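Copied from Swiss-Prot, the annotated features are:
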type: MUTAGEN; residues: PHE186 to Ala; note: About 100-fold reduction in cytokine production, when associated with A-188
type: MUTAGEN; residues: PHE188 to Ala; note: About 100-fold reduction in cytokine production, when associated with A-188
type: MUTAGEN; residues: ARG338 to Ala; note: About 75% loss of human TLR2 binding
Amino acid sequence: MKMRTIAKTSLALGLLTTGAITVTTQSVKAEKIQSTKVDKVPTLKAERLAMINITAGANSATTQAANTRQERTPKLEKAPNTNEEKTSASKIEKISQPKQEEQKTLNISATPAPKQEQSQTTTESTTPKTKVTTPPSTNTPQPMQSTKSDTPQSPTIKQAQTDMTPKYEDLRAYYTKPSFEFEKQFGFMLKPWTTVRFMNVIPNRFIYKIALVGKDEKKYKDGPYDNIDVFIVLEDNKYQLKKYSVGGITKTNSKKVNHKVELSITKKDNQGMISRDVSEYMITKEEISLKELDFKLRKQLIEKHNLYGNMGSGTIVIKMKNGGKYTFELHKKLQEHRMADVIDGTNIDNIEVNIK
(Lines of atoms letter the chains of each structure in order from A and count residues from 1; the text may use other names and numbers.)
(Lines give C-alpha, C1' and ligand atoms only; values in the text may rest on other atoms or scores of the structure.)
Protein backbone atom coordinates (compact mmCIF):
# COMPACT_ATOMS: atom_id res chain seq x y z
CA MET A 1 0.00 0.00 0.00
CA LYS A 2 2.81 2.33 0.83
CA MET A 3 4.41 1.57 -2.46
CA ARG A 4 1.23 2.39 -4.31
CA THR A 5 0.80 5.69 -2.53
CA ILE A 6 4.40 6.53 -3.22
CA ALA A 7 3.90 5.71 -6.86
CA LYS A 8 0.73 7.79 -7.04
CA THR A 9 2.38 10.75 -5.39
CA SER A 10 5.35 10.51 -7.71
CA LEU A 11 3.00 10.43 -10.69
CA ALA A 12 1.11 13.41 -9.33
CA LEU A 13 4.33 15.29 -8.82
CA GLY A 14 5.44 14.41 -12.32
CA LEU A 15 2.19 15.67 -13.76
CA LEU A 16 2.48 18.85 -11.78
CA THR A 17 6.02 19.43 -12.95
CA THR A 18 5.10 18.80 -16.57
CA GLY A 19 2.13 21.16 -16.30
CA ALA A 20 4.31 23.80 -14.76
CA ILE A 21 6.85 23.28 -17.48
CA THR A 22 4.17 23.62 -20.17
CA VAL A 23 2.79 26.69 -18.44
CA THR A 24 6.21 28.23 -18.32
CA THR A 25 6.90 27.37 -21.92
CA GLN A 26 3.57 28.80 -22.99
CA SER A 27 4.20 31.94 -20.99
CA VAL A 28 7.63 32.23 -22.50
CA LYS A 29 6.17 31.80 -25.95
CA ALA A 30 3.51 34.38 -25.24
CA GLU A 31 6.13 36.80 -24.02
CA LYS A 32 8.17 36.17 -27.13
CA ILE A 33 5.15 36.77 -29.35
CA GLN A 34 4.33 39.99 -27.50
CA SER A 35 7.92 41.08 -27.69
CA THR A 36 7.97 40.44 -31.42
CA LYS A 37 4.74 42.33 -31.82
CA VAL A 38 6.11 45.19 -29.81
CA ASP A 39 9.29 45.10 -31.81
CA LYS A 40 7.38 45.04 -35.05
CA VAL A 41 5.39 48.16 -34.21
CA PRO A 42 8.38 50.45 -33.84
CA THR A 43 9.95 48.94 -36.91
CA LEU A 44 6.81 49.73 -38.90
CA LYS A 45 6.78 53.22 -37.51
CA ALA A 46 10.41 53.63 -38.42
CA GLU A 47 9.77 52.36 -41.94
CA ARG A 48 6.88 54.79 -42.35
CA LEU A 49 9.00 57.65 -41.12
CA ALA A 50 11.71 56.60 -43.52
CA MET A 51 9.21 56.54 -46.38
CA ILE A 52 7.92 59.97 -45.39
CA ASN A 53 11.48 61.27 -45.30
CA ILE A 54 12.13 59.68 -48.69
CA THR A 55 8.99 61.28 -50.17
CA ALA A 56 9.92 64.60 -48.61
CA GLY A 57 13.39 64.32 -50.10
CA ALA A 58 11.92 63.34 -53.45
CA ASN A 59 9.51 66.25 -53.30
CA SER A 60 12.31 68.66 -52.47
CA ALA A 61 14.34 67.15 -55.29
CA THR A 62 11.45 67.60 -57.70
CA THR A 63 10.97 71.20 -56.61
CA GLN A 64 14.68 71.86 -57.10
CA ALA A 65 14.50 70.19 -60.52
CA ALA A 66 11.46 72.26 -61.40
CA ASN A 67 13.24 75.43 -60.32
CA THR A 68 16.30 74.52 -62.36
CA ARG A 69 14.07 73.76 -65.36
CA GLN A 70 12.36 77.11 -64.97
CA GLU A 71 15.74 78.83 -64.90
CA ARG A 72 16.92 76.87 -67.96
CA THR A 73 13.73 77.40 -69.99
CA PRO A 74 13.89 80.34 -72.47
CA LYS A 75 12.44 83.62 -71.41
CA LEU A 76 9.92 83.58 -74.27
CA GLU A 77 7.65 81.18 -72.29
CA LYS A 78 4.46 82.60 -70.88
CA ALA A 79 4.33 83.71 -67.24
CA PRO A 80 1.15 81.78 -66.37
CA ASN A 81 2.95 78.44 -66.94
CA THR A 82 5.72 79.38 -64.52
CA ASN A 83 3.16 80.41 -61.92
CA GLU A 84 1.37 77.08 -62.25
CA GLU A 85 4.62 75.14 -61.86
CA LYS A 86 5.59 77.16 -58.80
CA THR A 87 2.20 76.71 -57.16
CA SER A 88 2.37 72.95 -57.80
CA ALA A 89 5.89 72.90 -56.35
CA SER A 90 4.70 74.85 -53.33
CA LYS A 91 1.89 72.30 -52.84
CA ILE A 92 4.45 69.48 -52.84
CA GLU A 93 6.60 71.33 -50.33
CA LYS A 94 3.67 71.53 -47.91
CA ILE A 95 4.18 67.85 -47.00
CA SER A 96 7.72 68.25 -45.67
CA GLN A 97 7.87 71.82 -44.39
CA PRO A 98 5.91 73.55 -41.63
CA LYS A 99 3.14 76.02 -42.28
CA GLN A 100 5.30 79.06 -41.68
CA GLU A 101 7.83 77.93 -44.26
CA GLU A 102 4.97 77.20 -46.70
CA GLN A 103 3.72 80.77 -46.30
CA LYS A 104 7.24 82.05 -46.91
CA THR A 105 7.54 80.02 -50.08
CA LEU A 106 4.14 81.23 -51.24
CA ASN A 107 5.17 84.82 -50.57
CA ILE A 108 8.40 84.23 -52.42
CA SER A 109 6.49 82.77 -55.35
CA ALA A 110 4.18 85.83 -55.29
CA THR A 111 7.14 88.22 -55.52
CA PRO A 112 7.58 90.20 -58.81
CA ALA A 113 10.03 87.67 -60.27
CA PRO A 114 7.49 86.38 -62.82
CA LYS A 115 6.61 89.98 -63.62
CA GLN A 116 10.20 90.52 -64.64
CA GLU A 117 9.93 87.42 -66.80
CA GLN A 118 6.70 88.78 -68.30
CA SER A 119 8.33 92.10 -69.07
CA GLN A 120 11.29 90.30 -70.58
CA THR A 121 9.01 88.09 -72.66
CA THR A 122 7.00 91.08 -73.83
CA THR A 123 10.13 93.00 -74.77
CA GLU A 124 11.58 90.00 -76.51
CA SER A 125 8.29 89.29 -78.29
CA THR A 126 8.00 92.87 -79.46
CA THR A 127 11.54 93.10 -80.74
CA PRO A 128 11.06 90.65 -83.64
CA LYS A 129 7.86 92.49 -84.59
CA THR A 130 9.81 95.69 -84.96
CA LYS A 131 12.34 93.81 -87.05
CA VAL A 132 9.57 92.51 -89.26
CA THR A 133 7.96 95.91 -89.72
CA THR A 134 11.19 97.72 -90.46
CA PRO A 135 11.74 96.29 -93.99
CA PRO A 136 8.45 97.69 -95.41
CA SER A 137 9.29 101.09 -93.96
CA THR A 138 12.62 101.00 -95.74
CA ASN A 139 11.04 99.80 -98.98
CA THR A 140 8.14 102.26 -99.08
CA PRO A 141 10.11 105.34 -100.15
CA GLN A 142 11.56 103.52 -103.17
CA PRO A 143 8.41 103.49 -105.35
CA MET A 144 7.75 107.09 -104.38
CA GLN A 145 11.15 108.04 -105.74
CA SER A 146 10.50 106.04 -108.91
CA THR A 147 7.19 107.79 -109.49
CA LYS A 148 8.83 111.15 -109.04
CA SER A 149 11.50 110.23 -111.52
CA ASP A 150 8.92 108.87 -113.97
CA THR A 151 6.63 111.87 -114.00
CA PRO A 152 9.01 114.33 -115.70
CA GLN A 153 9.64 111.81 -118.50
CA SER A 154 6.22 112.14 -120.13
CA PRO A 155 5.19 115.81 -120.46
CA THR A 156 3.82 115.25 -123.97
CA ILE A 157 1.44 112.54 -122.74
CA LYS A 158 0.17 114.82 -119.99
CA GLN A 159 -0.31 117.62 -122.49
CA ALA A 160 -2.24 115.32 -124.84
CA GLN A 161 -4.47 114.14 -122.01
CA THR A 162 -5.21 117.64 -120.80
CA ASP A 163 -6.01 118.73 -124.36
CA MET A 164 -8.21 115.71 -125.01
CA THR A 165 -10.16 115.84 -121.77
CA PRO A 166 -11.92 119.19 -122.17
CA LYS A 167 -12.08 119.40 -125.95
CA TYR A 168 -12.01 116.03 -127.69
CA GLU A 169 -13.07 113.45 -125.12
CA ASP A 170 -16.70 113.28 -126.28
CA LEU A 171 -15.73 113.20 -129.96
CA ARG A 172 -13.21 110.43 -129.43
CA ALA A 173 -15.72 108.42 -127.38
CA TYR A 174 -18.39 108.70 -130.07
CA TYR A 175 -16.20 107.94 -133.09
CA THR A 176 -14.65 104.89 -131.43
CA LYS A 177 -18.03 103.25 -130.81
CA PRO A 178 -18.82 99.97 -132.59
CA SER A 179 -20.78 100.28 -135.82
CA PHE A 180 -23.12 97.78 -137.52
CA GLU A 181 -23.86 97.26 -141.20
CA PHE A 182 -26.83 95.21 -142.42
CA GLU A 183 -27.73 94.60 -146.05
CA LYS A 184 -31.01 93.66 -147.74
CA GLN A 185 -33.17 94.46 -144.78
CA PHE A 186 -36.92 94.90 -144.44
CA GLY A 187 -37.98 98.17 -142.81
CA PHE A 188 -41.39 98.98 -141.41
CA MET A 189 -42.97 101.74 -139.35
CA LEU A 190 -45.11 101.64 -136.25
CA LYS A 191 -47.52 104.20 -134.93
CA PRO A 192 -45.54 107.25 -133.83
CA TRP A 193 -45.53 107.71 -130.09
CA THR A 194 -42.82 110.40 -130.03
CA THR A 195 -42.18 113.54 -132.00
CA VAL A 196 -39.86 111.56 -134.31
CA ARG A 197 -40.84 108.58 -136.44
CA PHE A 198 -38.68 105.48 -136.48
CA MET A 199 -38.04 102.81 -139.07
CA ASN A 200 -37.73 99.36 -137.50
CA VAL A 201 -35.26 96.82 -138.81
CA ILE A 202 -34.88 93.28 -137.47
CA PRO A 203 -31.48 91.78 -138.33
CA ASN A 204 -30.55 88.66 -136.35
CA ARG A 205 -33.90 88.73 -134.50
CA PHE A 206 -33.10 92.02 -132.80
CA ILE A 207 -35.06 95.22 -133.43
CA TYR A 208 -33.09 98.37 -134.24
CA LYS A 209 -34.93 101.68 -134.43
CA ILE A 210 -33.67 104.30 -136.89
CA ALA A 211 -34.79 107.88 -136.39
CA LEU A 212 -36.14 109.44 -139.58
CA VAL A 213 -34.65 112.96 -139.58
CA GLY A 214 -33.71 115.43 -142.32
CA LYS A 215 -34.53 114.16 -145.80
CA ASP A 216 -35.56 110.72 -144.47
CA GLU A 217 -38.58 112.21 -142.75
CA LYS A 218 -40.21 112.98 -146.12
CA LYS A 219 -38.57 110.17 -148.08
CA TYR A 220 -39.93 107.29 -146.03
CA LYS A 221 -43.67 107.25 -145.41
CA ASP A 222 -45.67 104.45 -143.86
CA GLY A 223 -43.87 101.67 -145.72
CA PRO A 224 -42.94 98.87 -145.52
CA TYR A 225 -39.64 99.07 -147.40
CA ASP A 226 -37.67 96.17 -148.79
CA ASN A 227 -34.03 95.85 -149.98
CA ILE A 228 -32.50 98.55 -147.82
CA ASP A 229 -29.05 98.76 -146.24
CA VAL A 230 -28.51 100.37 -142.86
CA PHE A 231 -25.38 101.74 -141.17
CA ILE A 232 -26.02 101.87 -137.43
CA VAL A 233 -24.20 103.64 -134.63
CA LEU A 234 -26.09 103.55 -131.34
CA GLU A 235 -26.82 107.02 -130.02
CA ASP A 236 -27.40 108.32 -126.52
CA ASN A 237 -30.80 107.94 -124.89
CA LYS A 238 -32.34 111.07 -126.38
CA TYR A 239 -35.80 109.77 -127.23
CA GLN A 240 -36.21 107.49 -124.17
CA LEU A 241 -35.13 104.50 -126.23
CA LYS A 242 -32.36 102.15 -125.20
CA LYS A 243 -31.02 101.40 -128.68
CA TYR A 244 -31.59 103.55 -131.71
CA SER A 245 -29.61 105.09 -134.56
CA VAL A 246 -30.00 108.15 -136.77
CA GLY A 247 -29.94 108.14 -140.60
CA GLY A 248 -27.65 105.86 -142.56
CA ILE A 249 -30.41 104.26 -144.69
CA THR A 250 -29.52 103.51 -148.33
CA LYS A 251 -30.68 101.25 -151.15
CA THR A 252 -29.09 97.85 -151.61
CA ASN A 253 -26.56 97.65 -154.47
CA SER A 254 -27.86 96.48 -157.82
CA LYS A 255 -24.30 95.47 -158.77
CA LYS A 256 -20.92 94.99 -157.16
CA VAL A 257 -18.97 98.21 -156.56
CA ASN A 258 -15.19 98.56 -155.90
CA HIS A 259 -14.48 102.24 -156.39
CA LYS A 260 -11.04 103.44 -155.26
CA VAL A 261 -10.48 107.10 -154.50
CA GLU A 262 -7.38 109.02 -153.39
CA LEU A 263 -7.19 109.92 -149.71
CA SER A 264 -4.65 112.67 -148.89
CA ILE A 265 -3.99 113.62 -145.27
CA THR A 266 -2.11 116.75 -144.24
CA LYS A 267 -1.29 117.15 -140.56
CA LYS A 268 0.21 120.21 -138.90
CA ASP A 269 1.26 119.81 -135.27
CA ASN A 270 1.57 122.44 -132.55
CA GLN A 271 5.22 123.09 -133.41
CA GLY A 272 4.41 123.87 -137.04
CA MET A 273 5.70 120.58 -138.48
CA ILE A 274 3.71 119.45 -141.52
CA SER A 275 3.36 115.82 -142.61
CA ARG A 276 1.54 114.41 -145.63
CA ASP A 277 0.17 110.95 -146.29
CA VAL A 278 -1.51 109.69 -149.45
CA SER A 279 -3.40 106.40 -149.69
CA GLU A 280 -6.45 104.81 -151.30
CA TYR A 281 -9.93 104.64 -149.89
CA MET A 282 -12.36 101.97 -151.10
CA ILE A 283 -16.03 102.73 -151.82
CA THR A 284 -18.23 99.63 -152.07
CA LYS A 285 -21.73 101.16 -152.39
CA GLU A 286 -23.71 102.74 -155.16
CA GLU A 287 -25.45 104.90 -152.57
CA ILE A 288 -23.56 105.89 -149.45
CA SER A 289 -24.72 108.08 -146.61
CA LEU A 290 -22.70 110.99 -145.24
CA LYS A 291 -23.11 109.34 -141.83
CA GLU A 292 -21.16 106.27 -142.98
CA LEU A 293 -18.44 108.28 -144.74
CA ASP A 294 -17.93 110.65 -141.81
CA PHE A 295 -17.85 107.91 -139.16
CA LYS A 296 -15.50 105.54 -141.00
CA LEU A 297 -13.06 108.26 -142.03
CA ARG A 298 -12.79 109.74 -138.53
CA LYS A 299 -12.35 106.32 -136.95
CA GLN A 300 -9.48 105.59 -139.37
CA LEU A 301 -7.87 108.94 -138.52
CA ILE A 302 -8.12 108.18 -134.80
CA GLU A 303 -6.51 104.75 -135.19
CA LYS A 304 -3.72 105.71 -137.63
CA HIS A 305 -3.09 109.44 -137.13
CA ASN A 306 -4.03 110.06 -133.48
CA LEU A 307 -6.96 112.31 -134.23
CA TYR A 308 -8.42 113.78 -131.02
CA GLY A 309 -5.18 113.10 -129.20
CA ASN A 310 -3.54 116.53 -129.02
CA MET A 311 -5.03 117.75 -132.32
CA GLY A 312 -8.73 117.78 -133.17
CA SER A 313 -9.57 120.58 -135.54
CA GLY A 314 -9.56 120.67 -139.34
CA THR A 315 -11.79 119.37 -142.12
CA ILE A 316 -12.63 116.36 -144.26
CA VAL A 317 -13.65 117.34 -147.77
CA ILE A 318 -15.42 114.87 -150.10
CA LYS A 319 -14.90 116.11 -153.64
CA MET A 320 -17.23 114.88 -156.37
CA LYS A 321 -16.49 114.41 -160.05
CA ASN A 322 -19.11 116.97 -161.00
CA GLY A 323 -17.34 119.68 -158.94
CA GLY A 324 -19.49 119.38 -155.82
CA LYS A 325 -18.10 118.79 -152.34
CA TYR A 326 -19.20 117.84 -148.86
CA THR A 327 -17.29 119.08 -145.82
CA PHE A 328 -17.09 117.57 -142.33
CA GLU A 329 -15.70 119.79 -139.55
CA LEU A 330 -13.49 117.78 -137.20
CA HIS A 331 -14.03 119.89 -134.09
CA LYS A 332 -17.72 118.89 -133.87
CA LYS A 333 -19.95 115.90 -134.48
CA LEU A 334 -21.80 115.56 -137.77
CA GLN A 335 -25.25 117.12 -137.51
CA GLU A 336 -28.18 114.70 -137.26
CA HIS A 337 -30.05 116.04 -140.27
CA ARG A 338 -26.93 115.49 -142.42
CA MET A 339 -26.67 111.86 -141.30
CA ALA A 340 -29.66 111.15 -143.55
CA ASP A 341 -28.01 112.68 -146.67
CA VAL A 342 -27.12 110.12 -149.38
CA ILE A 343 -24.68 110.61 -152.27
CA ASP A 344 -23.56 108.57 -155.27
CA GLY A 345 -20.53 106.60 -154.14
CA THR A 346 -19.26 105.98 -157.67
CA ASN A 347 -19.19 109.75 -158.33
CA ILE A 348 -16.64 110.55 -155.59
CA ASP A 349 -13.37 111.87 -157.03
CA ASN A 350 -11.04 112.22 -153.99
CA ILE A 351 -11.01 112.93 -150.30
CA GLU A 352 -8.83 115.59 -148.64
CA VAL A 353 -8.15 115.70 -144.90
CA ASN A 354 -6.50 118.59 -143.05
CA ILE A 355 -5.71 118.10 -139.34
CA LYS A 356 -4.38 120.89 -137.14
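Note: Cβ is positioned from N, Cα and C throughout, glycine not excepted.
Don't look for the substitutions in this one, it keeps the originals.
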Provide the number of Cβ atoms within 10 Å of the Cβ of PHE186 (mutagenesis position), excluding the reference atom itself.
14
Express the distance between the Cα positions of PHE188 (mutagenesis position) and ARG338 (mutagenesis position) as a whole number of Å.
22
Please report the distance from the Cα of ARG338 (mutagenesis position) to the Cα of PHE186 (mutagenesis position), rounded to the nearest angstrom.
23
Would you find the one among the mutagenesis positions PHE188, ARG338 whose Cβ has the most company, meaning other Cβ atoms within 10 Å?
ARG338
Quick one: what's DSSP say for ARG338 (mutagenesis position), helix, strand or coil?
helix
